[in-house]
Amino acid sequence: MQKLQLCVYIYLFMLIVAGPVDLNENSEQKENVEKEGLCNACTWRQNTKSSRIEAIKIQILSKLRLETAPNISKDVIRQLLPKAPPLRELIDQYDVQRDDSSDGSLEDDDYHATTETIITMPTESDFLMQVDGKPKCCFFKFSSKIQYNKVVKAQLWIYLRPVETPTTVFVQILRLIKPMKDGTRYTGIRSLKLDMNPGTGIWQSIDVKTVLQNWLKQPESNLGIEIKALDENGHDLAVTFPGPGEDGLNPFLEVKVTDTPKRSRRDFGLDCDEHSTESRCCRYPLTVDFEAFGWDWIIAPKRYKANYCSGECEFVFLQKYPHTHLVHQANPRGSAGPCCTPTKMSPINMLYFNGKEQIIYGKIPAMVVDRCGCS
């Protein structure tokens, strides 16, 4: 009995020494800890966002096989950008990448960009080929992207100057060849007749798929072409060497190539906004603005929704990843633990100038984060 009383006295003495318990103080301490945790999470997300933007810049250059961003000024872009129907349609119909994370659409598994449309502007020929004593338009160089993909369509676009009276125009496309013994320097590719009415000039397209395929098989035969568009009075209406006020009216080739996409599996994950207090691995919104980079060489989109992953991957949340959990249980010290990373990504379409001042319309894989998860 005396022993029990002694224990009670000791307990009471300890309570007196410890003093009264302030519940409000404990609540404030807990609140401060929570605030500190949220602040750390915000800082972590901001660092993750900055790293994601820098990674995107590196990935775009790498996937487009560019060592550095093309150095093309806005003035040069205004001169080179064709004022032509196919390009205007691409730009006008271009929609900022929508958040299509809910669908199960096809996506490309390849690392590098899959090209869909290439717009090639004329350049100076490697050969000094002259017809009638003066250089003739036009010579086109082709990138390896055309050579290693299936060409499904090739159109030559030419601009015809406006006429003052109704007239019939005879359009002729000639392929330049090495001079033959009889003096022949060209052979016909296409010819057509069309009626023009007074008003503005028009763009006319001509199918050149066959000659392009021949050029790709025998590059040495590509010496260029000559374009003629004569009206009834013998005036050449084709813009081959643009004069004053004719910027963007150069002839150009529109080449469409195709590649086969591959199907990938679907996954699910958490979606959060910037004000979310979610600590688990989650997908957060991120808009990449190319104009903010000074990347004027990207024609469209000027910005797109890239998104990024951030959050904790606690082992208590890993019933979905039993293999990772087992590894941690087997070797808790040697395992670095799972990371919050993209588990599904989708491509973006991009219209841009490459280093050779060619306009490319292509698909760049794995540029939009659709799902995040722990792995």
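Cβ coordinates come from backbone N, Cα and C, glycine included.
No noted substitution is present; original residues retained.
According to Swiss-Prot, the features are:
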- PHE268 to Leu: Decreases SMAD3 protein signal transduction; when associated with N-267 (MUTAGEN)
- GLU312 to Gln: Slightly decreased SMAD3 protein signal transduction (MUTAGEN)
- PHE315 to Tyr: Increases SMAD3 protein signal transduction; when associated with M-316 and M-318 (MUTAGEN)
- LEU318 to Met: Increases SMAD3 protein signal transduction; when associated with Y-315 and M-316 (MUTAGEN)
- HIS328 to Gln: Increases SMAD3 protein signal transduction (MUTAGEN)
- GLY355 to Asp: Increases SMAD3 protein signal transduction; when associated with Q-357 (MUTAGEN)
- GLU357 to Gln: Increases SMAD3 protein signal transduction; when associated with D-355 (MUTAGEN)
- ALA366 to Gly: Increases SMAD3 protein signal transduction (MUTAGEN)
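Sequence features, as recorded in Swiss-Prot, placed on the structure.
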{"residue": "GLU312", "record": "mutagenesis position", "Cβ contacts under 8 Å, 6 or more apart": "SER279, ARG280, CYS281, CYS340"}
{"residue": "GLY355", "record": "mutagenesis position", "Cβ contacts under 8 Å, 6 or more apart": "LEU66, PRO70"}
{"residue": "GLU357", "record": "mutagenesis position", "Cβ contacts under 8 Å, 6 or more apart": "PRO70, ILE72, VAL76, LEU80, MET121"}
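Around the Cβ of ALA366 (mutagenesis position), a 10 Å sphere holds 19 further Cβ atoms from the protein chains shown. Under the DSSP three-state reduction, ALA366 (mutagenesis position) is assigned to strand. Secondary structure at GLU312 (mutagenesis position), as computed by DSSP, is strand.
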